[in-house]
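Engineer: Here you go, one structure.
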Amino acid sequence: MASGIARGRLAEERKSWRKNHPHGFVAKPETGQDGTVNLMVWHCTIPGKAGTDWEGGFFPLTMHFSEDYPSKPPKCKFPQGFFHPNVYPSGTVCLSILNEDYGWRPAITVKQILVGIQDLLDTPNPADPAQTDGYHLFCQDPVEYKKRVKLQSKQYPALV
């Protein structure tokens, strides 16, 4: 029964996204070689916000939904080794709205999650670090931190 709820909600999310989504963002369910759509895994792209050190980057993110969605949040992952204070070395994003014990609410949409992650890129939360490297540079060497962010943004150009 729960999987029916999850898939139904994700089908609605997909329909809503296709009608209206923020410029530069991509979010689509995984499609198999045979054309089947897997609503439980979405491949997304988050653009770096204009006017920030992240501008120009288009960052790939995968959202993994469980059968308990929307009671439980999706797991959101950048590529392994992604540089950011609130991204674990595995690529998993550490954000309050993705924490089922803290900020998650079933009403939160895919669009809200992706925009929240875009905001997090330029405004890290030093109170909730997930990787030592990004955290230390952000806190102790802002010039080097900005350099690393700009370099990473160049590593993820637009795919057009």
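Using the three backbone atoms N, Cα and C, a Cβ is placed for every residue, glycine included.
Quick paste of what Swiss-Prot says about this protein:
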- 5-158: domain 'UBC core' (DOMAIN)
- CYS94 to Ser: Loss of activity (MUTAGEN)
- CYS94: active site, glycyl thioester intermediate (ACT_SITE)
Engineer: Across the whole of the domain 'UBC core' (5-158), what does the mean pLDDT come to? Round it, please.
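Structural biologist: Looking only at the domain 'UBC core' (5-158), pLDDT averages out to 96.
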Engineer: Cβ-Cβ under 8 Å from CYS94 (mutagenesis position), same chain, 6 or more residues apart: which ones?
Structural biologist: ASN86, VAL87, TYR88, ASN125, ASP128, PRO129, ALA130
Engineer: Translate the DSSP assignment of CYS94 (mutagenesis position) into the three-state scheme.
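Structural biologist: Where CYS94 (mutagenesis position) sits, the three-state DSSP reduction gives coil.
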